[in-house]
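Straight from Swiss-Prot, the features:
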- Asp195: active site, proton acceptor (ACT_SITE)
- Leu66, Gly67, Gln68, Gly69, Thr70, Phe71, Gly72, Glu73, Val74, Lys89: ATP binding site (BINDING)
- 60-366: domain 'Protein kinase' (DOMAIN)
- Glu107 to Gln: Loss of kinase activity in vitro (MUTAGEN)
- Asp213 to Asn: Loss of kinase activity in vitro (MUTAGEN)
- Thr240 to Ala, Asp or Glu: No phosphorylation of SGV1 (MUTAGEN)
Amino acid sequence: MSDNGSPAVLPKTEFNKYKIGKVKSTPAIQRDAKTNLTYIKLRKRSSEKVYGCTVFQNHYREDEKLGQGTFGEVYKGIHLETQRQVAMKKIIVSVEKDLFPITAQREITILKRLNHKNIIKLIEMVYDHSPDITNAASSNLHKSFYMILPYMVADLSGVLHNPRINLEMCDIKNMMLQILEGLNYIHCAKFMHRDIKTANILIDHNGVLKLADFGLARLYYGCPPNLKYPGGAGSGAKYTSVVVTRWYRAPELVLGDKQYTTAVDIWGVGCVFAEFFEKKPILQGKTDIDQGHVIFKLLGTPTEEDWAVARYLPGAELTTTNYKPTLRERFGKYLSETGLDFLGQLLALDPYKRLTAMSAKHHPWFKEDPLPSEKITLPTEESHEADIKRYKEEMHQSLSQRVPTAPRGHIVEKGESPVVKNLGAIPRGPKKDDASFLPPSKNVLAKPPPSKIRELHQNPRPYHVNSGYAKTAIPPPAAPAGVNRYGPNNSSRNNRFSGNSTAPNNSRNPVNRFHPETNVSSKYNKVPLPLGPQSRYQGNSNESRYKNSPNDSRYHNPRYVNKPETNFNRQPQKYSRQESNAPINKNYNPSNGSRNMAGDHHQGSRPSHPQFPISPSQGQHQLTSKPIEKKNGSFKDERAKPDESKEFQNSDIADLY
């Protein structure tokens, strides 16, 4: 610097004569007054750049978030200059260590060296929030780095879970060939992917599959793979065994083997291939130990011939199980014999018996019908792993709003709503006291011993399915003979009914209670009740409700007997005696003033109660056409009476109930 303070002019030298370019500005040299030292003052640039990276501002814009992983987050972005959609993978920088992640370094390095149509392409690196250059200790603090990748419309996980996408076998073969092509290129470049799964297989708008997410990939030692042996076989190099997502982890990794090869990627391809058919991961272990059990349940416990090295691995105790292989039973409905052989060789327990990517491309399964398609056509809808939750919610909502299907046996015509038609009144179900719900000790309808049947001459508290038990088991006492509780001159009550019988028409006369035209009982009548279709206490008390004629109705009004136009909509008795095969009693004459209560009277069984037949020794207590004669000023019933020696005892009732 000159004395007047103007910048010093550099003298012309031989070097300046050959200098290329033009010096934009001469640095200003300043002197410190305290130390008397000269120094050059540096000016801060408008934008601090990182070598090989592009600044984020004014170049890219973030849109929606596509997903999040262990080592970063993925966003959908737009390149502002070209307005093209890109995928931006944000790299998480640890604040404590202030170091660039080793996984990101490996991924960037490997992607820069790979160039294949089935491998994702790294466009460039982007950063934002430039730090203060005076703070050298925090060069990466508050700085975000992005990996700019081409935007893919779908990944294989979202495609398989999308209910609106159905892949044919020809499309599956096309996808498998593309996966094997990309994986073979990686292995031949002496890299292991170590994280093959459906979420890391991307699909572009042209149906081209691309392997992505090389965060766990690394260089392996040894020879590259060939048609027989995997890459790195026999090298003796050790790697970490905590790699690959658990559900896609090879059995040698589960057992703790550290000297693994590129065969761990082939196992993941086999899991992806089986997932095409079940639409979900096929080996979903809950823990690392449980993952081994799940694998051996599908492929069987390895024997000495299947996998000789397994018993020398750290997790060899899992090989002591005794599981049978179920691969054929599980996937036999989806694949042919050739397809099962292809899947079995991809999922071989011994890594040295597993197919390589180079040999798998030439398997006979790809040459049988149907042949692989030339191009995969996917719908315009985007399908990513982040959309799986939405697919499940839509599926649950559609199932809850689905119209109920038609019942079995009902044919839905065209244009008809698949609902059950109105079938009218449905019969009532059995009551809780039904015989089918009672134990044998309390079941009245259960057949008692034969001795009990012969001793009974009356119905023991009749029971019906719809109405239950009768109100009483023993008839009430009747009035003495000849006693008229309404008086002998009560003609208004005596002329209420008319019939063909010669007996008086006194409906309240206790003597006439058994007349065919009178069915009114009296508590003063001690005359034993006969058995027959006219007995009030025989069978079910509700059997008279639904008869074939209006006179058989319980609510019968005699005023409308002679009016044929009256419509009595009564349903016929369900268990009619007319449907029975029992012989009809020819002595019974319904035209003699007796009403047909529940069909014709059957011989050999009690009226309206077929469960308790009457033995011939007890007699057939039936109504006959013999009229009642009046003797000594009173009516006397000359009809057959039950044997007094066969009275119904209380002990019998107790035994029965």
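Don't overthink the numbers, they just go from 1 along the chain as shown.
In case you wondered, yes, glycine gets a Cβ from its N, Cα and C as well.
None of the noted substitutions appears here; every position holds its original residue.
DSSP classifies Val74 (ATP binding site) as strand under the three-state reduction. Inclusion criterion for the binding-site residues Leu66, Gln68, Val74: a C-alpha placed within 10 angstroms of the C-alpha of Asp213 (mutagenesis position); this criterion is met by none of them. Sequence-distant contacts (6 or more apart, same chain, Cβ under 8 Å) of Asp195 (active site, proton acceptor) comprise Asp213, Gly215, Leu216, Ala217, Val243, Val244, Thr245, Tyr248, Gly268. According to DSSP, Asp195 (active site, proton acceptor) is assigned to coil rather than to any helix or strand.
Cβ neighbours of Val74 (ATP binding site) (same chain, under 8 Å, six or more residues apart in sequence): Lys65, Leu66, Gly67, Gln68, Ala87, Met88, Lys89, Lys90. Each residue contributes its Cα atom, and for Gly72 (ATP binding site) and Glu107 (mutagenesis position) those atoms are 12 Å apart. On the backbone, the CA of Glu107 (mutagenesis position) and the CA of Thr240 (mutagenesis position) stand 17 Å apart. Regional average pLDDT for the domain 'Protein kinase' (60-366) in the model is 89. Around Thr240 (mutagenesis position), the C-beta neighbours below 8 angstroms that are at least 6 residues distant in the chain are Lys258.
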